[in-house]
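**Q** Dumping the structure here so I can ask a few things about it.
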Amino acid sequence: MTLNGGSGASGSRGAGGRERDRRRGSTPWGPAPPLHRRSMPVDERDLQAALAPGSLATTAAGTRTQGQRLDWPEGSSDSLSSGGSGSEEGVYKVLLLGAPGVGKSALARIFGGIEDGPEAEAAGHTYDRSITVDGEEASLLVYDIWEEDGGCWLPGHCMAMGDAYVIVYSITDKGSFEKASELRVQLRRARQTDDVPIILVGNKSDLVRSREVSVDEGRACAVVFDCKFIETSAALHHNVQALFEGVVRQIRLRRDSKEDNARRQAGTRRRESLGKKAKRFLGRIVARNSRKMAFRAKSKSCHDLSVL
């Protein structure tokens, strides 16, 4: 499995190709850095070695031709990261997974601010962007992952490196929906002990007449596999901003939840009283008898990316 795009093409480009690599950015920090096009690393250390020191947050994002900047709608604060602007610890790695042709690359390019066209392929397929969500800035490093012919779907290093996973299918392709379910199973097996955000995305929601996967099917799948759900349209840019902002919120919610749980456990190590034990036991019985109600409640919240 590799990131879309290869490194061999850069050496054969002439002066025109090198000029495209130095396309003028539209941010106040000056020109964007040169493109980084590379294969999927064996592990995360190889990825870090492939980049210049301090440049983990300065990959292909922000590289575009003049007039092709695709901003979030007005009212959302965002900026493209400049060289060395963020530390490695402050970057969230997000992997886009899914069958070929479901629109992963289109979603990634919208996030990176790059418009589809003849120049789009030159921009690489790893995108970095800093966005402000709920008044707090976050840097996302988005990988557009694709399957090589005869390759396995998700190698171990891919499973281990993500801070969040976005599994994309097309609502017009039932097979891609089934493949998305397979990917979710693989992730669950690989990271059973990790509470990693996984978001199921039904793309191409604008193609209503060609729909093969209903909203209810997508939502039910998300509930069964314990992940979030959203439908998007890359063609109309519908819900794309909500998707990536939701990724940030899900990462933060899990981070904050772990910190709260640690504090709670540290402060409640004293022995429980008999009344508390009885209450906890009764709570378990009620929970067993309320599975259907819990399933309904979960199905109502699985599309809300602002809650766990």
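Backbone N, Cα and C define each Cβ position, glycine as well.
In this structure the noted substitutions are not present, so the sites keep their original residues.
Annotations for this protein, taken from Swiss-Prot, read as follows:
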MUTAGEN   Ser26 to Ala  Reduces amplitude of peak Ca(2+) current induced in ventricular and atrial cardiomyocytes by nonselective beta-adrenoreceptor agonist isoproterenol; however, basal electrophysiological properties of Ca(2+) channels did not differ; when associated with A-39; A-273 and A-301
MUTAGEN   Ser39 to Ala  Reduces amplitude of peak Ca(2+) current induced in ventricular and atrial cardiomyocytes by nonselective beta-adrenoreceptor agonist isoproterenol; however, basal electrophysiological properties of Ca(2+) channels did not differ; when associated with A-26; A-273 and A-301
BINDING   Gly98, Ala99, Pro100, Gly101, Val102, Gly103, Lys104, Ser105, Asn203, Lys204, Ser205, Asp206  GTP binding site
MUTAGEN   Ser105 to Ala  Loss of interaction with CACNB2. QT prolongation and ventricular arrhythmias, caused by the augmentation of L-type Ca(2+) channels in the heart
MUTAGEN   Ser273 to Ala  Reduces amplitude of peak Ca(2+) current induced in ventricular and atrial cardiomyocytes by nonselective beta-adrenoreceptor agonist isoproterenol; however, basal electrophysiological properties of Ca(2+) channels did not differ; when associated with A-26; A-39 and A-301
MUTAGEN   Ser301 to Ala  Reduces amplitude of peak Ca(2+) current induced in ventricular and atrial cardiomyocytes by nonselective beta-adrenoreceptor agonist isoproterenol; however, basal electrophysiological properties of Ca(2+) channels did not differ; when associated with A-26; A-39 and A-273
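Neighbours and distances for these, please.
**A** Mapped onto three states, the DSSP output places Ser105 (mutagenesis position) in helix.
Note on Ser105 (mutagenesis position): other Cβ atoms within 10 Å of its Cβ, all shown chains, come to 22.
DSSP assigns Ser301 (mutagenesis position) to a helix in the three-state reduction.
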**Q** With Cβ-Cβ distance below 8 Å and at least 6 positions apart along the chain, what are the contacts of Ser301 (mutagenesis position)? List them in sequence order.
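**A** In sequence order, the residues whose Cβ lies under 8 Å from that of Ser301 (mutagenesis position) (at least 6 apart) are Val307.
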**Q** Taking the Cβ of each of the binding-site residues and counting other Cβ atoms inside 10 Å, which one has the highest number: Gly98, Pro100?
**A** Gly98
**Q** Do you know offhand how many angstrom separate Ser105 (mutagenesis position) and Gly98 (GTP binding site) by C-alpha?
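**A** That separation, Cα to Cα, works out to 10 Å.
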**Q** For Asn203 (GTP binding site), which of the three DSSP-derived states applies: helix, strand, or coil?
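**A** It is in a strand.
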**Q** For Pro100 (GTP binding site), just give me the three-state DSSP call.
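**A** The three-state answer is coil.
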**Q** Restricting to the chain of Ser205 (GTP binding site) and a gap of 6 or more, list residues whose Cβ falls under 8 Å of its Cβ, or answer none.
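**A** Within the chain, Ser205 (GTP binding site) has Cβ neighbours under 8 Å at Ile171, Glu231, Thr232, Ser233, His238, Asn239.
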**Q** Long-range same-chain neighbours of Lys104 (GTP binding site), Cβ under 8 Å, sequence gap at least 6?
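**A** Expected: Leu96, Leu97, Gly98, Asp144, Ile145, Trp146, Val168.
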